[in-house]
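Novice: The structure that follows is given in the form of structure tokens.
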Amino acid sequence: MTIYNINLGIGWASSGVEYAQAYRAGVFRKLNLSSKFIFTDMILADNIQHLTANIGFDDNQVIWLYNHFTDIKIAPTSVTVDDVLAYFGGEESHREKNGKVLRVFFFDQDKFVTCYLVDENKDLVQHAEYVFKGNLIRKDYFSYTRYCSEYFAPKDNVAVLYQRTFYNEDGTPVYDILMNQGKEEVYHFKDKIFYGKQAFVRAFMKSLNLNKSDLVILDRETGIGQVVFEEAQTAHLAVVVHAEHYSENATNEDYILWNNYYDYQFTNADKVDFFIVSTDRQNEVLQEQFAKYTQHQPKIVTIPVGSIDSLTDSSQGRKPFSLITASRLAKEKHIDWLVKAVIEAHKELPELTFDIYGSGGEDSLLREIIANHQAEDYIQLKGHAELSQIYSQYEVYLTASTSEGFGLTLMEAIGSGLPLIGFDVPYGNQTFIEDGQNGYLIPSSSDHVEDQIKQAYAAKICQLYQENRLEAMRAYSYQIAEGFLTKEILEKWKKTVEEVLHD
């Protein structure tokens, strides 16, 4: 039995989908369930192992579509500059280095090699470019050996990619990809040819030899959904819903507009064993919508995309009147609204302090607002920090995001006993905040009148302290958090997998 989790790409700045997958990979390791995480995008800018290891995958859990047909394993880069130069004859004249880029020149020949290093302080090469008479002719990509080459031809003074070759460990070519205007058109093996990426993905899916003891979990489907659906019918198929799944504004009594990332999956819900959402509230909404707008009544299970190992008490005591938020400092997080609300509430509660954790593009705007209101003494930007032991030093958590599919920081905050104040929006806030019990849900409207928002948040901050309900709310936060303990989520996954495989 193997659980195959299918995604497209991964990068250094991963999205919530990759973090959810990495968390799931850890769950499957703890449950001793055999699992593979499949990435189907062409990923060459970095060795994929560096990206997957960075977020928490084990190498043996990762399958990359393009080297699956070779015997090369997922492994960190260990090829050196000297190893690279062995692929390229000629007598070296000199080298030029700029950060992670090393250029090697040769005597009496109009050619040079540019090595792109893993780290400017290490001699390890991720990929190399070979230039001859001013033209880029080849790029090689390395992990513990060369795994791919790209070939270029000059056209209108531009290097045009016309072929990729993937190798076995011993350097023998396994297959070529013939390119046309940057698009993969033909996959040429010694004994077979595939036309187009869908045919290539289908061959990959067939090579897994799926059966009813296997589970395929589809995280993203763009460009591959139909093939995965068709080939996964010999196994069990689950689909993860990672975001808001429909457009509220374009939905009426007779018609629903699904999020286009889920349209194919929902339209073909009869081919799916079960859907996975991360909150009970989204589960309820989706069940109602399937019943109302479709002929399908699929199984939908709620499994959170994160958990907390234990509840965290305040060992050093909490700082009185202390507020905290933690997120990317991005426009959609609306930290500026929180800053203005705290400035307003501070007029009534002068002991208030507000610490903001995270970094991002709104940093300078927030500093400007704080400075303009002479609020530096009680509102501070703290940058990045390991927050697990920090939440419990504070009394209240604030969030102004108008869309939070789950909200890992909200979960972590209640796990440290913090009451929360946030908008009454799906799905994270409605999951972690029980209005009046462990915080407050503030009504949200689409026009977002800033002054009204500021006043509403300030009023709730003051109400929380003036009604002297901190202790009761703290206890209720801990109570909600118990449902998100790691042991609970492990049990949910265990039960879900057992049910589907013994169905």
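The count begins at 1 with the first shown residue.
Glycine too: its Cβ is placed from the backbone N, Cα and C atoms.
Keep in mind that this is a model prediction, so the values were computed, not measured.
Sequence annotations record features per position, and here Swiss-Prot assigns UDP binding site to Gly16, Val17, Glu18, Tyr19, Arg328, Lys333, Gly358, His384, Ala385, Leu408, Thr409, Leu410, Met411, Glu412. Under its mutagenesis annotations, Swiss-Prot gives Asn98 to Ala the following note: Decreased N-acetylglucosaminyl transferase activity, decreased binding of PsrP. One mutagenesis experiment catalogued in Swiss-Prot, Arg103 to Ala, is accompanied by this note: Decreased N-acetylglucosaminyl transferase activity, decreased binding of PsrP. Per Swiss-Prot, mutagenesis Tyr116 to Ala is noted as: Decreased N-acetylglucosaminyl transferase activity, decreased binding of PsrP. The N-acetyl-D-glucosamine binding site annotation in Swiss-Prot covers His242, Glu332, Glu404, Gly405, Phe406, Gly407. Swiss-Prot gives this note for the published mutagenesis Glu244 to Ala: Loss of N-acetylglucosaminyl transferase activity. According to Swiss-Prot, the mutagenesis experiment Arg328 to Ala carries this note: Loss of N-acetylglucosaminyl transferase activity. A mutagenesis experiment is reported in Swiss-Prot for this position, Glu332 to Ala, and the note states: Loss of N-acetylglucosaminyl transferase activity, nearly wild-type binding of PsrP. Among the mutagenesis results in Swiss-Prot, Lys333 to Ala has the note: Loss of N-acetylglucosaminyl transferase activity. The residue drawn here is the original one. According to Swiss-Prot, the mutagenesis experiment Ser403 to Ala carries the following note: Significant loss of N-acetylglucosaminyl transferase activity.
So that I understand the layout, could you describe where these features sit and how close they are to other parts?
Specialist: If you take the C-beta of Gly358 (UDP binding site) and look for same-chain residues 6 or more apart in sequence within under 8 angstroms, you find Ala326, Ser327, Arg328, Leu329, Gly383, His384. Under DSSP, Gly358 (UDP binding site) is assigned to coil, being neither helix nor strand in the three-state scheme.
Counting only same-chain residues at least 6 apart in sequence, none has a Cβ under 8 Å from the Cβ of Asn98 (mutagenesis position). Under the three-state DSSP scheme, Asn98 (mutagenesis position) falls in the strand class.
DSSP gives Arg103 (mutagenesis position) a strand state. Around Arg103 (mutagenesis position), a 10 Å sphere centred on its CB holds 15 further CB atoms from the protein chains shown.
Secondary structure from DSSP puts Tyr116 (mutagenesis position) in a beta strand. Listed in sequence order, Lys100, Val101, Val125, Gln126, His127, Ala128, Glu129 are the same-chain residues at least 6 apart in sequence whose CB falls under 8 Å from the CB of Tyr116 (mutagenesis position).
The Cβ of His242 (N-acetyl-D-glucosamine binding site) lies under 8 Å from the Cβ of Gly16, Val17, Ala20, Asp219, Ser278, Val305, Gly405, each on the same chain and at least six residues away in sequence.
In the three-state DSSP scheme, Glu244 (mutagenesis position) is classed as coil. A C-beta separation below 8 Å, combined with a sequence spacing of at least six in one chain, links Glu244 (mutagenesis position) to Asn259, Ser403, Gly405, Pro426, Tyr427.
In the structure as shown, the Cβ atom of Glu332 (mutagenesis position) sits within 10 Å of 12 other Cβ atoms.
Remark: Lys333 (mutagenesis position) has Ser327, Gly360, Glu362, Ala400, Ser401 as non-local neighbours, by Cβ distance under 8 Å and separation of at least 6 in sequence.
The DSSP secondary structure for Ser403 (mutagenesis position) is coil.
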Novice: Out of the recorded positions Glu332, Ala385, Phe406, Gly407, Thr409, give me the one sitting nearest to Arg103 (mutagenesis position) by CA distance.
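Specialist: Nearest by Cα distance to Arg103 (mutagenesis position): Ala385.
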Novice: Restricting to the same chain and to sequence separations of six or more, state which residues have a Cβ under 8 Å from that of Phe406 (N-acetyl-D-glucosamine binding site).
Specialist: Gly16, Ser278, Thr279, Pro304, Val305, Gly306, Tyr427, Gly428, Thr431
Novice: Spatially, which candidate from the binding-site residues Ala385, Glu404, Thr409, Met411 is nearest to Glu332 (mutagenesis position), comparing Cα atoms?
Specialist: Glu404
Novice: Could you round the CA separation between Ala385 (UDP binding site) and Gly407 (N-acetyl-D-glucosamine binding site) to a whole angstrom and send it over?
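Specialist: About 17 Å separate the Cα atoms of these two residues.
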Novice: Taking the residues the record says bind UDP (Gly16, Val17, Glu18, Tyr19, Arg328, Lys333, Gly358, His384, Ala385, Leu408, Thr409, Leu410, Met411, Glu412), how far apart in Å are the two Cα atoms that sit farthest from each other?
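Specialist: Taking every pair among Gly16, Val17, Glu18, Tyr19, Arg328, Lys333, Gly358, His384, Ala385, Leu408, Thr409, Leu410, Met411, Glu412, the longest Cα gap is 22 Å.
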